[in-house]
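Asker: Shown below is the structure under consideration.
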Amino acid sequence: MEKGMDVLHDFGIQSTHYLQVNYQDSQDWFILVSVIADLRNAFYVLFPIWFHLREAVGIKLLWVAVIGDWLNLVFKWILFGQRPYWWVMDTDYYSNTSVPLIKQFPVTCETGPGSPSGHAMGTAGVYYVMVTSTLSIFRGRKRPTYRFRCLNILLWLGFWAVQLNVCLSRIYLAAHFPHQVVAGVLSGIAVAETFRHIQSIYNASLKKYFLITFFLFSFAIGFYLLLKGLGVDLLWTLEKARRWCERPEWVHIDTTPFASLLKNVGTLFGLGVTLNSSMYRESCKGKLSKWFPFRLSCIVVSLILLHLFDSLKPPSQTELIFYTLSFCKSAAVPLASVSLIPYCLARVFDQPDKKSL
């Protein structure tokens, strides 16, 4: 088994080396793709856009992103996947030959296990939701037309082009092996397809959100403690990252498994509180909710404020404080974009009507 994995890992190293040698001019492009594919953009950019255009799509997108990333964490703890940038330095596979030279980049040194790829899984799930939802909107109940078939082909070509670029980016940056990105894409699609058949997420109560959030958090912590009690160190990758990363400043605490867990449960809890709040009902369910200028204003203001909010980084000196603030920050994203911003804008748009009276 170990020899088979070594051969698979060697193929990945050779793939990374080939891309880095033959596509040096594409370095900036691959880094940009990796940054855009970060799941944070689903929360801070795609969610507010889709929520205010099609509320149901926005809700499904957030659920797929959160549950997909949570499953990714569990899979990583089970599969113990290596990462190219440390495996190539740590393995005995090249004891009789020269070690392939693999470059590292500021976005290379993630601290969690490598399989499956979180970037590939998150991008596949989120973009699958957007493509299938867009096709569903344009198709409606009518018989498919020639234009719809063309749109269908274009969207799926775009979808697979995005997945290919994300996969190549993660391989180029030595963050993942090829089999890990393929597993990520397939897993992301599976999660998104599952949520196409789940309708209860659109009218879930605050109690249900709380119970699901509690389950996700307690299961992950319980699973971690169980394996730790059995002598399995699930934080083994932190030592690998700190040891083999080219520059210490490239190792970020916000890429650790627990940081991912707190962000996910915080986002889902924030969505539950928001969708069951009076501010949401007064603004997003009020008379202005169907007025396009109002919805467009909500999108623009949300994107601007969330961009500024995202630039605020929790202090990372103390892990407990960092994780707590990460939870609060993630919960504030849906709270701001779904209830607070629309509520304030609704008050602004209502002012002229009140003055005319």
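Cβ coordinates come from backbone N, Cα and C, glycine included.
Nothing has been swapped: the model has the original residues at all the noted spots.
Among the features that Swiss-Prot reports, substrate binding site is placed at Arg83, Arg170, with the record citing sequence analysis. Annotated active site, proton donor per Swiss-Prot: His119, in sequence order. Under natural variants, Swiss-Prot gives Met121 to Ile with this note: In GSD-Ia. For His176, the entry in Swiss-Prot reads active site, nucleophile.
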Asker: If you skip the near sequence neighbours and keep only those at least six away, which residues in the chain come within under 8 angstroms of Arg170 (substrate binding site), Cβ to Cβ?
Answerer: Ser34, Ser117, His119, Ala120, His176, Gln180, Val181
Asker: May I ask for the distance between Arg83 (substrate binding site) and Met121 (variant position), taken between their Cα atoms and rounded to an integer number of Å?
Answerer: 16
Asker: Around Met121 (variant position), how many other CB atoms lie within 10 A of its CB?
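Answerer: A 10 Å sphere around the Cβ of Met121 (variant position) contains 30 other Cβ atoms.
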Asker: Out of His119, His176, which of the active-site residues has the smallest number of neighbouring Cβ atoms within 10 Å?
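Answerer: Across His119, His176, these active-site residues, the one with fewest Cβ atoms within 10 Å is His119.
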Asker: Across all the protein chains here, work out how many other Cβ atoms are within 10 Å of the Cβ of Arg83 (substrate binding site).
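Answerer: Looking across every protein chain shown, the total is 29.
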